[in-house]
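Chemist: Handing you this structure, nothing more for now.
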Amino acid sequence: MDHLPIFCQLRDRDCLIVGGGDVAERKARLLLDAGARLTVNALAFIPQFTAWADAGMLTLVEGPFDESLLDTCWLAIAATDDDALNQRVSEAAEARRIFCNVVDAPKAASFIMPSIIDRSPLMVAVSSGGTSPVLARLLREKLESLLPLHLGQVAKYAGQLRGRVKQQFATMGERRRFWEKLFVNDRLAQSLANNDQKAITETTEQLINEPLDHRGEVVLVGAGPGDAGLLTLKGLQQIQQADVVVYDRLVSDDIMNLVRRDADRVFVGKRAGYHCVPQEEINQILLREAQKGKRVVRLKGGDPFIFGRGGEELETLCNAGIPFSVVPGITAASGCSAYSGIPLTHRDYAQSVRLITGHLKTGGELDWENLAAEKQTLVFYMGLNQAATIQQKLIEHGMPGEMPVAIVENGTAVTQRVIDGTLTQLGELAQQMNSPSLIIIGRVVGLRDKLNWFSNH
């Protein structure tokens with residue numbers, strides 16, 4: 001280990017930055033956030049330093065570097081574009097046994113600045129020892145995505161509860177299980193973020209008073225249309241906290257690779273007209289796992305509330321008194337159209353968009369007359385097997401046969417295929433495609449040749 005990671009208490013302690021440019025400004029922000037009593041020395045300063053000085057946040061010393069500025073300092077940073085001056089600052093600090101950071105010169109410094117994830121009071125520092133700052137930054141960005149933004153507020157609140165929790169729970173094991181519940185409770189985190197005192201109190205009392213082996217909870221998470229990069233930040237956090245993940249075939253392998261390694265995985269894949277696991281059985285799986293006290297994620301392709309039967313699953317949980325929440329996802333219509341260069345709305349061509357299921361419950365019938373109207377975009381989910389019927393019905397109700405159409409297969413994935421044509425060709429085009437596919441009908445499809453960015457990558 002080349003460096004010892006430490007966290008310094010700098011509040012109301014003298015610190016010095018030598019340099020008045022953009023790099024020095026970034027370092028100054030960190031020291032000011034830490035509460036340091038800051039002096040900045042340079043021949044000239046960018047406007048931000050002047051603004052800080054006018055606000056009484058720091059002291060500016062304009063002119064050449066004077067070693068006496070270090071006499072009362074706890075810590076110094078050399079952040080000029082003059083290597084010789086930076087070296088001089090470092091040597092003067094070393095002689096006084098003051099830790100000094102030299103920007104972009106780790107060998108000349110007695111300490112280095114890590115990449116920081118600030119969820120105060122929780123702090124995470126990432127460093128490559130100065131050998132690869134870009135790698136440290138990339139790792140920090142990945143860690144940022146794993147730590148909820150409100151985690152710091154939850155940590156502060158936990159500090160206020162420590163005394164009560166110690167009284168309530170007799171053993172270390174009980175206290176540990178309580179804290180684990182508290183830190184993954186979304187309602188508490190959101191209530192703290194909103195400063196909703198009533199909800200904070202209610203949630204806290206519920207967490208403290210319910211048995212530690214209480215029923216679990218279910219989170220419906222939309223996995224998006226295929227590309228793992230389209231999974232939301234909150235969705236990622238949820239699947240990495242899950243004890244059980246119940247997923248279907250529309251969830252890509254790339255997304256499943258993000259699931260916590262020790263989580264149980266239950267595949268309930270479904271296809272139009274064929275259910276690997278009946279919907280009622282899926283409902284019971286969610287209920288059964290939650291009643292075991294587990295944190296269950298129901299992971300669905302697209303958005304769980306858009307043709308995902310999420311509402312049906314939640315009704316079962318609601319009737320059984322199981323807590324649940326929903327994390328929306330990017331629905332297939334949005335993802336597939338964007339990755340195909342087809343805007344769903346356009347001032348010249350479509351003032352509305354309709355999302356339509358391609359198969360209905362027995363006896364269901366669509367309002368084809370309204371669907372055949374101009375100035376709108378139609379998006380059919382699970383409509384591949386009904387493409388010929390869709391073509392026939394729309395033409396019968398007045399939609400022009402030359403209306404542009406497109407079918408998107410495996411939308412947003414690297415295996416995405418798009419085929420386009422006219423409404424009179426829809427049934428024939430569908431025979432060339434496989435599920436999962438999405439059908440888009442409307443004048444906006446005509447923009448695809450111009451706006452198709454994804455295939456060019």
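Here the Cβ of each residue, glycine as well, is placed from N, Cα and C on the backbone.
Modelled residues match the original; the substitutions are not represented.
These came from Swiss-Prot, pasted as-is:
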- D248: active site, proton acceptor (ACT_SITE)
- K270: active site, proton donor (ACT_SITE)
- D22, V23, L43, A44: NAD(+) binding site (BINDING)
- P225, G301, G302, D303, I306, T331, A332, M382, G411: S-adenosyl-L-methionine binding site (BINDING)
- G21 to D: It has methyltransferase and ferrochelatase activities but a greatly reduced dehydrogenase activity. It is able to bind AdoMet (MUTAGEN)
- G224 to A: It abolishes methyltransferase activity, but has dehydrogenase and ferrochelatase activities. It is unable to bind AdoMet (MUTAGEN)
- D227 to A: It has all activities of CysG (MUTAGEN)
- D248 to A: It abolishes methyltransferase activity, but has dehydrogenase and ferrochelatase activities. It is able to bind AdoMet (MUTAGEN)
- K270 to I: It has all activities of CysG. It is able to bind AdoMet (MUTAGEN)
- R298 to L: It abolishes methyltransferase activity, but has dehydrogenase and ferrochelatase activities. It is unable to bind AdoMet (MUTAGEN)
- D303 to A: It has all activities of CysG. It is able to bind AdoMet (MUTAGEN)
- R309 to L: It abolishes methyltransferase activity, but has dehydrogenase and ferrochelatase activities. It is able to bind AdoMet (MUTAGEN)
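Can you walk me through where each of these features ends up in the structure?
Modeler: The number of other CB atoms found within 10 A of the CB of D248 (mutagenesis position), across every protein chain shown, is 21.
Taking the Cβ of D22 (NAD(+) binding site) as centre and 10 Å as the limit, one finds 10 other Cβ atoms among all the protein chains shown. Under the three-state DSSP scheme, D22 (NAD(+) binding site) falls in the helix class.
Under DSSP, A332 (S-adenosyl-L-methionine binding site) is assigned to a helix (H, G or I) in the three-state scheme.
Taking a C-beta cut-off of under 8 angstroms and a sequence separation of 6 or more, G21 (mutagenesis position) has the following same-chain neighbours: A42, I46, A79, T80, D81.
Counting every protein chain shown, the Cβ of G224 (mutagenesis position) has 28 other Cβ atoms within 10 Å.
Under the three-state DSSP scheme, D227 (mutagenesis position) falls in the coil class.
Under DSSP, D248 (mutagenesis position) is assigned to coil, being neither helix nor strand in the three-state scheme.
All protein chains included, R298 (mutagenesis position) registers 30 other Cβ atoms within 10 Å of its own Cβ.
Sequence-distant neighbours of D303 (mutagenesis position) (same chain, 6+ apart, CB under 8 A from its CB) are G222, P328, G329, I330, T331. D303 (mutagenesis position) falls outside any helix or strand according to DSSP and counts as coil.
Following the DSSP three-state reduction, the secondary structure of R309 (mutagenesis position) is coil.
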Chemist: How far apart, in Å, are the two Cα atoms that lie farthest from each other among P225, G301, G302, D303, I306, T331, A332, M382, G411, the residues recorded as binding S-adenosyl-L-methionine?
Modeler: 16
Chemist: Taking 8 Å from the centroid of the Cβ atoms of P225, G301, G302, D303, I306, T331, A332, M382, G411 as the cut-off, which other residues in that chain fall inside it around the S-adenosyl-L-methionine site?
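Modeler: Surrounding the site, in chain order, are G224, L250, F307, G308, G329, I330, A333, G335, C336, Y381, L438.
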Chemist: Rounded to a whole number, how many Å is the Cα of G302 (S-adenosyl-L-methionine binding site) away from the Cα of D22 (NAD(+) binding site)?
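Modeler: One finds 43 Å between the Cα atoms of these residues.
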Chemist: Per the record, NAD(+) is bound by D22, V23, L43, A44: how many Å separate the farthest pair of Cα atoms?
Modeler: 15
Chemist: Here's one to test understanding: among the recorded positions V23, L43, A44, D227, D248, whose C-alpha is closest in space to the C-alpha of I306 (S-adenosyl-L-methionine binding site)?
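Modeler: Nearest listed residue in space: D248.
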Chemist: What is the separation, in Å, between the Cα atoms of P225 (S-adenosyl-L-methionine binding site) and A44 (NAD(+) binding site)?
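Modeler: A Cα-Cα distance of 52 Å.
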Chemist: Select the most exposed residue of A44, G302, G411, where exposure means the fewest other Cβ atoms within 10 Å, treating these as the binding-site residues.
Modeler: A44
Chemist: Can you name every residue in this chain, apart from D22, V23, L43, A44, with its Cβ inside 8 Å of the center of the Cβ atoms of the recorded NAD(+) site?
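Modeler: Leaving out the recorded residues gives G19, G20, G21, A24, A42, F45, I46, A79, T80, D81.
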